[in-house]
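**Student:** Reproduced below are the annotations present in Swiss-Prot:
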type	residues	note
MUTAGEN	THR81 to Ala	No phosphorylation by MAPK1; decreased stability of MCTS1 protein; Significant cell growth reduction
DOMAIN	92-171	domain 'PUA'
MUTAGEN	SER118 to Ala	No phosphorylation by CDK1; No cell growth alteration
Amino acid sequence: MFKKFDEKENVSNCIQLKTSVIKGIKNQLIEQFPGIEPWLNQIMPKKDPVKIVRCHEHIEILTVNGELLFFRQREGPFYPTLRLLHKYPFILPHQQVDKGAIKFVLSGANIMCPGLTSPGAKLYPAAVDTIVAIMAEGKQHALCVGVMKMSAEDIEKVNKGIGIENIHYLNDGLWHMKTYK
């Protein structure tokens with residue numbers, strides 16, 4: 001999604017949100033990520049201005065004080081940015097890939113089933129369409145945010161094809177954006 005993303009070319013406008021809209025977004029985030037509720041006022045303080053940065057391909061990035069927190073495409077689900085995920089790693093369930101998959105994931109490739117079932121990888125129970133943080137064997141922080149394309153059970157059974165779709169990874173265009181004022 002952000003492989004060829006460039007802040008100067010892809011951002012179309014930025015709007016400040018009303019309190020009622022912010023409340024709706026917070027409720028949607030709590031519904032989507034139940035573990036985030038105790039931390040939401042710390043992530044999105046009440047007095048700080050919340051803005052939506054609109055980009056090409058119907059992508060919206062939610063920012064607070066210029067810090068990129070969440071993004072979504074069209075009216076779809078919100079995904080946390082990796083910078084937020086590194087501060088609050090418990091927001092998303094984790095899946096772990098083996099060392100051999102790291103370079104492919106960091107180049108934007110989807111996570112294939114064998115990279116999740118080999119030694120060194122850890123596959124935790126998760127349903128289809130669950131948003132997950134992809135961790136790497138021997139690494140502390142998440143290297144990608146993805147969406148389960150198969151359930152964990154099916155990944156173990158089939159062990160072929162795309163298991164997790166790579167949505168946002170380290171060093172992609174969104175990662176390089178850092179802040180937006």
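In case you wondered, yes, glycine gets a Cβ from its N, Cα and C as well.
Could you place these features in context, so I can see how deep they sit and what lies close by?
**Tutor:** Neighbour list (THR81 (mutagenesis position), Cβ cut-off 8 Å, at least 6 residues apart, same chain): ILE61, LEU68, LEU69, PHE70, PHE71, VAL145, HIS168, LEU174, TRP175. Taken residue by residue with DSSP, THR81 (mutagenesis position) is part of neither helix nor strand, so it is coil.
In the predicted model, the domain 'PUA' (92-171) has a mean pLDDT of 94.
Counting every protein chain shown, 16 other Cβ atoms lie within 10 Å of the Cβ of SER118 (mutagenesis position).
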**Student:** What does DSSP assign SER118 (mutagenesis position), in three states?
**Tutor:** coil
